[in-house]
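Peer 1: My questions all concern the structure below.
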Amino acid sequence: MKTFVLHIFIFALVAFASASRDSAKKIGSQYDNYATCLTEHSLTEDDIFSIGEVSSGQHKTNHEDTELHKNGCVMQCLLEKDGLMSGADYDEEKMREDYIKETGAQPGDQRIEALNACMHETKDMEDKCDKSLLLVACVLAAEAVLADSNEGA
């Protein structure tokens with residue numbers, strides 16, 4: 001019994017450490033063109049918001065508008081280089097396909113519904129950088145809410 005409890009404790013600790021590590025990662029850092037987009041916008045990794053900061057909405061209150069815009073330009077660069085965006089326009093179908101591939105979400109999954117809602121919410125924005133950051137922030141916030149609701153279930 002003690003061994004079983006120890007295994008559960010270790011599993012919980014690893015899960016917590018993994019979630020903490022993910023929230024400390026920088027938005028977009030998992031993508032191939034991350035370094036290229038940072039260079040194109042004369043930014044360093046220190047200039048980019050963390051996933052935790054964006055998913056909680058803290059990026060909006062802790063940073064100046066210029067920092068928000070610059071982070072958005074890096075996100076737009078990543079989306080454009082992956083063929084998900086051209087200028088300020090999304091390729092919604094490709095965005096859904098890539099999201100499903102990346103997350104393993106299945107049709108009817110609430111995460112896909114959240115992505116659709118986030119794309120709809122931001123589709124009429126004209127500034128490509130602000131639009132990109134708002135889209136990413138919307139999706140990350142929705143994923144955090146869904147993860148919290150699934151933990152409580």
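Every residue, even glycine, has its Cβ placed from backbone N, Cα and C.
Every position carries its original residue.
Swiss-Prot lists these features:
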type: VARIANT; residues: SER23 to Asn; note: In strain: R5-R/c
type: VARIANT; residues: LYS25 to Arg; note: In allele b'
type: VARIANT; residues: SER42 to Gly; note: In allele b'
type: VARIANT; residues: MET95 to Ile; note: In allele b'
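How buried are these features, and what lies next to them?
Peer 2: Around the Cβ of SER23 (variant position), 16 further Cβ atoms fall within 10 Å across all displayed protein chains. According to its DSSP assignment, SER23 (variant position) is helical.
Sequence-distant neighbours of LYS25 (variant position) (same chain, 6+ apart, CB under 8 A from its CB) are SER50, ILE51.
In three-state terms derived from DSSP, SER42 (variant position) belongs to neither a helical nor a strand segment and is classed as coil. Spatially close to SER42 (variant position) yet at least six residues away along the chain is no residue at all, judged by Cβ distances under 8 angstroms.
The Cβ neighbour count for MET95 (variant position), using a 10 Å radius and every protein chain shown, is 21. According to its DSSP assignment, MET95 (variant position) is helical.
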Peer 1: Cα distance, MET95 (variant position) to SER23 (variant position), nearest Å?
Peer 2: 22
